[in-house]
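Written below as structure tokens is the structure these notes are about.
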Amino acid sequence: MRHISPEELIALHDANISRYGGLPGMSDPGRAEAIIGRVQARVAYEEITDLFEVSATYLVATARGHIFNDANKRTALNSALLFLRRNGVQVFDSPELADLTVGAATGEISVSSVADTLRRLYGSAE
């Protein structure tokens, strides 16, 4: 399983800001390491092998962690999709992704529900 680094998470954010605008930066760069650490700890301790569950964990942790000054939801979605692509899953844009990301960020949609939606959209990685 190929994970995302804190530096890549920050680069995803910076690319979003460059492309779509918004307030750059973050209050504490160490928080990117904390988000990535949270994902990797969950994967290790819960022995998660399902790519969609891990991808959903990236999305929820980043969106709810609110580590950037702006573009947290965009960065969260991009991190989830990057993780899937990096691990051999073909991804594409879907109108469902915006509502999914907002629901995950607000806590209305759980990690497992995010994973179910990603699995339905992008199919089995096995």
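Quick reminder: no glycine exception, Cβ is built from N, Cα and C everywhere.
These numbers come from a predicted model, not from an experiment.
Annotation comment: Swiss-Prot describes 4-120 as domain 'Fido', evidence class sequence analysis. Taken together, the residues in the domain 'Fido' (4-120) have a mean pLDDT of 96 on the 0 to 100 scale.
Around Leu12 (mutagenesis position), a 10 Å sphere centred on its CB holds 22 further CB atoms from the protein chains shown. In Swiss-Prot, a published mutagenesis experiment is listed as Leu12 to Pro, annotated Loss of toxin and transcriptional regulatory activity.
Mutagenesis annotation in Swiss-Prot: Arg64 to Gly, described as No binding to EF-Tu-GDP; the structure shown retains the original residue. Residues within less than 8 Å, Cβ to Cβ, of Arg64 (mutagenesis position) and separated from it by at least 6 positions along the same chain comprise Ala104, Ala105, Gly107.
Among the mutagenesis results in Swiss-Prot, His66 to Arg or Tyr has the note: Loss of toxin but not transcriptional regulatory activity. The residue drawn here is the original one. Sequence-distant contacts (6 or more apart, same chain, Cβ under 8 Å) of His66 (mutagenesis position) comprise Asn72.
For Asp70 (mutagenesis position), other Cβ atoms within 10 Å of its Cβ number 17. According to Swiss-Prot, the mutagenesis experiment Asp70 to Asn carries the following note: Loss of toxin but not transcriptional regulatory activity.
Ala76 (mutagenesis position) carries a helical DSSP state (H, G or I). Same-chain residues at least 6 positions away in sequence with a Cβ under 8 Å from that of Ala76 (mutagenesis position) are, in sequence order, Tyr58, Leu59, Val60, Ala61, Thr62, Ala63, Thr101, Ala104, Ala105. Annotation of the mutagenesis experiment Ala76 to Glu in Swiss-Prot: Loss of toxin but not transcriptional regulatory activity.
When Cβ atoms from all protein chains are considered, those within 10 Å of Asn78 (mutagenesis position) total 23, not counting its own. One entry in Swiss-Prot concerns the mutagenesis experiment Asn78 to Trp. Its note says: No change in binding to EF-Tu, 100-fold decrease of affinity of doc-EF-Tu-GTP complex for AMP-PNP (probably also ATP).
When Cβ atoms from all protein chains are considered, those within 10 Å of Leu82 (mutagenesis position) total 19, not counting its own. While the structure shown retains the original residue, Swiss-Prot records the mutagenesis experiment Leu82 to Pro with this note: Loss of toxin and transcriptional regulatory activity.
For Leu84 (mutagenesis position), other Cβ atoms within 10 Å of its Cβ number 21. Record note (Swiss-Prot), mutagenesis Leu84 to Pro: Loss of toxin and transcriptional regulatory activity. The unchanged residue is displayed.
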